[in-house]
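Notes to accompany the following structure.
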Amino acid sequence: MADNGTITVEELKQLLEQWNLVIGFLFLAWIMLLQFAYSNRNRFLYIIKLVFLWLLWPVTLACFVLAAVYRINWVTGGIAIAMACIVGLMWLSYFVASFRLFARTRSMWSFNPETNILLNVPLRGTIVTRPLMESELVIGAVIIRGHLRMAGHSLGRCDIKDLPKEITVATSRTLSYYKLGASQRVGTDSGFAAYNRYRIGNYKLNTDHAGSNDNIALLVQ
């Protein structure tokens with residue numbers, strides 16, 4: 001190490017040579033998360049990515065707070081304070097939106113840091129909830145050998161005649177209704193259908209399916 005406390009080029013090369021393997025594994029893990037960690041592909045990697053995203057918020061906030069406390073000068077200190085306030089407000093807005101979505105759907109997917117759009121499909125007396133990246137005007141349903149898929153998500157076994165008449169897509173501010181449109185059976189246990197959006201408003205999902213009516217949402221008061 002140099003007299004002024006900095007490291008030399010040779011010392012930097014030695015550090016890189018010693019940590020090359022670890023750095024390679026870290027980059028490989030990052031590539032796997034970016035390329036394969038999707039909710040409709042690999043649920044295990046997707047959960048790891050969500051945990052990583054959750055941890056990034058407090059770690060980033062702590063970095064800016066420490067940069068403000070142990071500032072190099074007043075300029076960097078001011079920038080650190082401003083960035084800490086911005087990150088804190090962004091983190092707070094995430095929690096506000098997540099709790100509003102949870103109040104609407106009662107699903108733990110509401111705290112997904114990647115998206116605040118949830119697909120809700122009533123099947124066999126329960127509501128199956130999965131995350132969506134965007135809200136579409138039309139949502140397709142495909143049944144392949146008795147297994148239902150919507151928006152790339154596998155939702156379980158279902159026959160074409162047992163498809164729900166209505167599904168919903170929830171955000172922190174709205175609940176959109178989709179009604180079953182055209183459907184077509186293909187073979188004995190396959191088929192496809194389309195759901196068209198016909199209503200949108202400030203509703204919350206009714207998770208009580210004890211009744212037999214098809215209206216699965218109540219207006220938020």
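Note that Cβ sites are derived from N, Cα and C of the backbone, with glycine treated the same way.
Here Swiss-Prot notes a natural variant, GLU11 to Lys, with the remark: In strain: Isolate Sin2500. For GLU11 (variant position), the count of additional Cβ atoms within 10 Å of its Cβ stands at 12 [all protein chains shown].
Among the sequence features in Swiss-Prot, the natural variant PHE27 to Cys is noted as follows: In strain: Isolate CUHK-Su10, Isolate TWC2, Isolate TWC3, Isolate TWH, Isolate TWJ, Isolate TWK, Isolate TWS, Isolate TWY, Isolate Taiwan TC1, Isolate Taiwan TC2 and Isolate Taiwan TC3. Around PHE27 (variant position), no same-chain residue at least 6 positions away in sequence has a Cβ under 8 Å from its Cβ.
While the structure shown retains the original residue, Swiss-Prot records the natural variant ALA68 to Val with this note: In strain: Isolate HKU-39849, Isolate FRA and Isolate Frankfurt 1. Counting every protein chain shown, the number of other Cβ atoms lying within 10 Å of the Cβ of ALA68 (variant position) is 18.
One natural variant named in Swiss-Prot is ASN73 to Thr, and its note says In strain: Isolate TC3. Counted within 10 Å of its Cβ, the other Cβ atoms near ASN73 (variant position) come to 7, all protein chains included. Secondary structure at ASN73 (variant position), taken from DSSP and collapsed to helix, strand or coil, is coil.
While the structure shown retains the original residue, Swiss-Prot records the natural variant LEU119 to Pro with this note: In strain: Isolate Shanghai QXC1. Look at LEU119 (variant position): DSSP puts it in a strand. The Cβ of LEU119 (variant position) has THR129, ARG130, PRO131, LEU132, ILE139, MET150, ALA151, HIS153, ILE167, THR168, VAL169 as same-chain neighbours under 8 Å, each 6 or more residues away in sequence.
Every protein chain shown contributes to the tally, and the Cβ of SER154 (variant position) ends up with 13 other Cβ atoms within 10 Å. Swiss-Prot documents SER154 to Pro as a naturally occurring variant and attaches the note In strain: Isolate Urbani.
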Inter-residue Cα distance where the pair is ASN73 (variant position) and GLU11 (variant position), in Å: 28
Whole-number Å value for how far SER154 (variant position) lies from ALA68 (variant position) (Cα to Cα): 47
Collapsed DSSP category at SER154 (variant position): strand
ASN73 (variant position) and SER154 (variant position), distance between Cα atoms, whole Å: 54
